[in-house]
Structures are given as structure tokens and as C-alpha cells.
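Here's the structure we're looking at; comments come further down.
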Amino acid sequence: MGALGDSAYGARGRLIKFSYIVTALISILFSISCICYGIWLLARRSQYAELVSPSLYVDVGRILVIISILSILNYLICFYAIFKEMRCFVTSCAVASIVIAVMLIIGGCIGLNFRDQLTHYTPLNLKMLTSLRELYGTHDMKGITESWDALQSNFKCCGVNGTDNAQIWKTSKWYMHQRAPKLLIPESCCIPSEIERCRSNPFDQDAPPPYYTSTCYEPLQNDLLHVMNVASWLCITNAIVQIIPSVAGCWYSKLIRK
């Protein structure tokens with residue numbers, strides 16, 4: 001009875017096996033949520049990467065997706081190994097879970113570091129101002145042009161911040177290199193229902209502005225800070241969730257007699 005109690009078939013072994021399965025399933029569900037959020041981040045926020053370079057937040061999104069997929073595959077292999085009582089594979093999968101947890105923690109730290117850099121050190125407003133004036137609309141910087149158009153359309157904003165509002169477009173190379181009749185602001189600044197008036201005379205003082213009057217710096221910064229906060233803590237929490245089944249897996253592998 002003592003030998004049986006210390007084996008995978010005893011009460012302790014069955015409890016550890018059950019604990020592993022439950023915690024692994026919880027971890028899989030959490031990994032699926034990480035994958036969904038990472039895909040959303042890459043699909044809906046990666047278009048602004050050209051304005052924020054280095055775009056570490058995109059890397060965090062990739063880490064969320066790729067490492068979470070590896071985590072799920074690892075659990076599936078471990079499920080098979082546990083039910084077949086393949087001791088070596090169970091141990092390997094448990095160790096792999098720890099490695100995956102470390103990679104997720106690294107991803108979370110990258111995200112938190114990005115937030116700190118964006119808040120205190122990265123002159124995002126100056127980067128945006130430079131890209132608007134010098135790079136928007138140039139043939140070899142289509143990524144910048146697309147990023148600005150997506151930003152202004154999606155956030156319903158125009159210009160950078162403060163005095164560098166919609167009027168700043170008249171100082172840009174995009175404006176200077178146009179042929180007459182010139183557009184004063186890009187169409188991405190225009191309210192869709194006012195597109196014609198926005199093209200012809202957007203700065204008419206006798207009518208409400210046909211363009212977005214909010215500037216883009218603060219909305220973009222606040223959005224990226226929020227998105228990265230969620231992504232970073234998803235990474236770290238997923239890493240913590242990985243630890244419990246990895247410990248249970250290592251313990252269970254010691255009870256397998258094969």
C-alpha cells in the first residue's frame with residue numbers, strides 16, 4: 001500500500017494528475033485569451049509602429065501570440081504523455097512550461113519598459129512632428145503616410161498637439177510638393193460628411209471646421225500606454241499561471257514507475 005500510495009496510481013498520484021489537468025486547462029484558456037489579445041493588438045495597433053519606432057509594443061504582441069501558441073502545444077503533448085505515463089516526456093513538458101513562463105515574463109518586462117520609455121524618455125510628440133513635416137507623402141516613406149492616415153482616421157484627430165494642430169500641415173513637405181490646387185490638410189483629417197468643404201476651404205472662419213479639431217499626440221500616447229499595460233500584465237499573469245501545472249507535472253513524473 002505504501003508503494004502504491006507513492007506511485008502514479010495511488011491517491012496522491014491521482015490528486016496530482018487531476019490538479020495538473022485542471023490547472024493546465026485553466027492555463028490553456030488563459031493562453032487563448034492572450035492569443036486573441038495579441039492578434040487584436042497586431043491587427044489594430046501595428047499600423048502606428050512607424051510613428052513610435054522602436055515599436056516594442058508590436059514585439060510584445062508577437063510574444064503574446066507565439067509563446068501562447070507554444071504553451072498550448074506543450075500542454076497537448078503533456079496531456080498525451082501523462083495519460084500514456086511517459087515519464088521523460090512529462091518531465092520535458094514541465095521544464096518547457098518553465099521556459100515558456102520565463103519568456104512570457106521577459107515579454108511583460110519589455111512591455112512595462114516600453115511604457116516607462118514612452119512616458120518619461122521617448123519624445124513621441126517630436127517624432128510625430130518630424131514625420132509629419134519631413135516624411136509624410138514622400139515616395140520612400142509610404143509606411144509613415146499610411147500610419148498618419150490610419151491614426152487620423154481612426155482616432156478622429158488632426159495634427160500633433162497644442163499649436164501644432166491642423167495648421168501644421170501647411171508647413172509640411174507634403175503640402176509644399178503638391179501641385180495647384182493644393183490640399184491644405186490630408187483627407188484623413190476630414191470629417192467624412194464634410195469632405196468636399198474640407199478639400200476646398202477647411203480653414204473658413206465663418207463655418208464650423210470640416211476637419212477633426214482634436215490633435216493626435218495625447219490620444220495615441222494614452223492608447224498605447226493602456227494597450228501595453230494590458231499586454232504586459234497578460235504576459236506576466238500567464239507566466240505565473242504556467243508555474244502551477246509545471247510543478248504538478250514534475251511531481252507527477254517522479255511518481256511514474258516506468
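Note: Cβ is positioned from N, Cα and C throughout, glycine not excepted.
No substitution from the list is modelled in this structure, which keeps its original residues.
According to its DSSP assignment, GLY111 (mutagenesis position) is helical. The mutagenesis experiment GLY111 to Arg is recorded by Swiss-Prot, whose note states: In mac499; resistance to iodide toxicity.
Experimental mutagenesis at this site is recorded by Swiss-Prot as GLY249 to Arg, annotated: In mac33; blistered cuticle phenotype with blisters containing cellular material. Resistant to iodide toxicity. Counting every protein chain shown, the Cβ of GLY249 (mutagenesis position) has 30 other Cβ atoms within 10 Å.
Counting only residues at least six positions away in the same chain, the Cβ atoms of LEU56, TYR57, VAL60, MET228, ASN229, ALA231, SER232, CYS235 sit under 8 Å from the Cβ of GLY111 (mutagenesis position). Following the DSSP three-state reduction, the secondary structure of GLY249 (mutagenesis position) is helix.
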